[in-house]
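According to Swiss-Prot, the active site, proton acceptor annotation covers ASP193, on the basis of sequence analysis. Positions annotated as ATP binding site by Swiss-Prot, on the basis of sequence analysis: ILE78, GLY79, HIS80, GLY81, SER82, CYS83, GLY84, THR85, VAL86, LYS99. Among the features that Swiss-Prot reports, domain 'Protein kinase' is placed at 72-325, with the record citing sequence analysis. One mutagenesis experiment named in Swiss-Prot is LYS99 to Arg, and its note says Loss of kinase activity. Loss of kgb-1 activation. No effect on the interaction with shc-1. No effect on phosphorylation by mlk-1. Under the heading of mutagenesis, Swiss-Prot lists SER221 to Ala and annotates it as follows: Abolishes phosphorylation by mlk-1; when associated with A-225. According to Swiss-Prot, the experimentally introduced change SER221 to Glu is described as follows: Phosphomimetic mutant which probably causes constitutive kinase activation. Loss of pharyngeal muscle contraction and egg laying. Formation of vacuoles in the pharynx and uterus lumen; when associated with E-225. Among the mutagenesis entries in Swiss-Prot is SER225 to Glu, noted as: Phosphomimetic mutant which probably causes constitutive kinase activation. Loss of pharyngeal muscle contraction and egg laying. Formation of vacuoles in the pharynx and uterus lumen; when associated with E-221. Among the mutagenesis results in Swiss-Prot, SER225 to Ala has the note: Abolishes phosphorylation by mlk-1; when associated with A-221. The residue drawn here is the original one.
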Amino acid sequence: MERDFDLGMGRPGGLGGLGGEPIMQQMPQPAPHHPSRSSNDHNVKNLMKQAEENSGYLTLQGNRRKADLKELQFVEDIGHGSCGTVTKCRYKSVIMAVKTMPRTSNSYEMSRILMDLDVICLSFDCPYIVRCFGYFITNFDVRVCMECMATCLDRLLIRIKQPIPERIIGKLSVSIIKALHYLKTKHQIMHRDVKPSNILLDWSGVIKLCDFGIAGRLIESRAHSKQAGCPLYMGPERLDPNNFDSYDIRSDVWSFGVTLVELATGQYPYAGTEFDMMSKILNDEPPRLDPAKFSPDFCQLVESCLQRDPTMRPNYDMLLQHPFVVHHEKIETDVEEWFADVMGECG
C-alpha cells in the first residue's frame, strides 16, 4: 500500500502534544505573522529539542514506558512516499505501523514532521484519529509508532475497482466529520489535506483520519497559508491567484465533498492534466451526484459541500445535523463485513 506523505509548514508556538504526557488544555495562540527563515530555523530547533525530551516512550494499554528502538522488530513493508516509509513492526506482542521520516537541515520539512507529531499526540483522546503510541527521534530520522490500519481509501478504490456503497460512505462521513470537528473545536486546528489517501480503514470496520503534517493552526478561526495541501482537493478560494484572503474550515468541507464524490463514483470527478483539473475547479460548475443513483439526502449533502462560495458551505456543526449524517450515525452498518467481502472478491 503506497502512502502519500504530504508534509507542510507547522504552526509557531509550543508543542502541545509533544511536551510530555498528553494534555487537555489548549495550546497558546501563534503570532499572526510569517516568521523569517532565520527565526523559523531557530523555532524548529527549539521545538525539536522539546520533542527529543519525550522520544523513546511508548504508551500501550494505558501504560507509558521507556522503550528501546532495538526492540522494534520489522515485519514487512507497508508503503513509501517521497518523504518517508511505513513499515509494519512488532513491539513485544503489539503490532504497529512505524512511519520513518529522515531528519534534514531543511527547517520547512522538519516543521512538517513536528506538526504531524504534535497533532497526532494531541489527539490521543479522539477515536476518529489514528492513534499514536509514541515516537523515536535519532540523529538520522524520526519514527512515529501508530496503530496499524488495513488500508487507505485511495488504495482500496484501486484494488476493488468499484465505487464504495452509499451505506458505507454514510459511516465514513460520520467518522471524518467528527474527526475534523474535534480538531477544530478542541485544538483550533484545520487539517487542510482531506482526501481518500488520508482516510484509513481497519479490518474491524473502524474509520480514522491521518496525516497532519500540513495541518494549520487557526487564528480567529481562519488559516492564512495557501500553499499547503493537495491542489486537486482544494476549494476554488484557495486556488484563485487573485484571492488574497484567508480561509476557514469550509475549505476542508469542499475537500470532503470532492472525496465523497470520488468514493461514490469510484473516480476523481475532474479529468485531464493537473493544470486542466485545477482550471475546472476554478471555472466549471462543481461536481454533483446522479440523483437516479443516490439518495436525495446524499445528493444534497454533496451539493452543500461543493458550493463555489465558501460562505454557502456548511460548517461541521451543520454537517453533523445533516439528515444523511444523522441517519447513518443512528443505523447499524456492518462495515467490517463489507470490507472483508470486497477484499475477498479481489483476492
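Cβ atoms here come from the backbone N, Cα and C positions, even for glycine.
None of the noted substitutions appears here; every position holds its original residue.
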HIS80 (ATP binding site) to ASP193 (active site, proton acceptor) - Cα separation in whole Å: 18
Cβ neighbour count (within 10 Å, all chains shown) around ILE78 (ATP binding site): 19
LYS99 (mutagenesis position) and ILE78 (ATP binding site), Cα-Cα, nearest whole angstrom: 10
Among HIS80, GLY84 [binding-site residues], residue with fewest other Cβ within 10 Å: HIS80
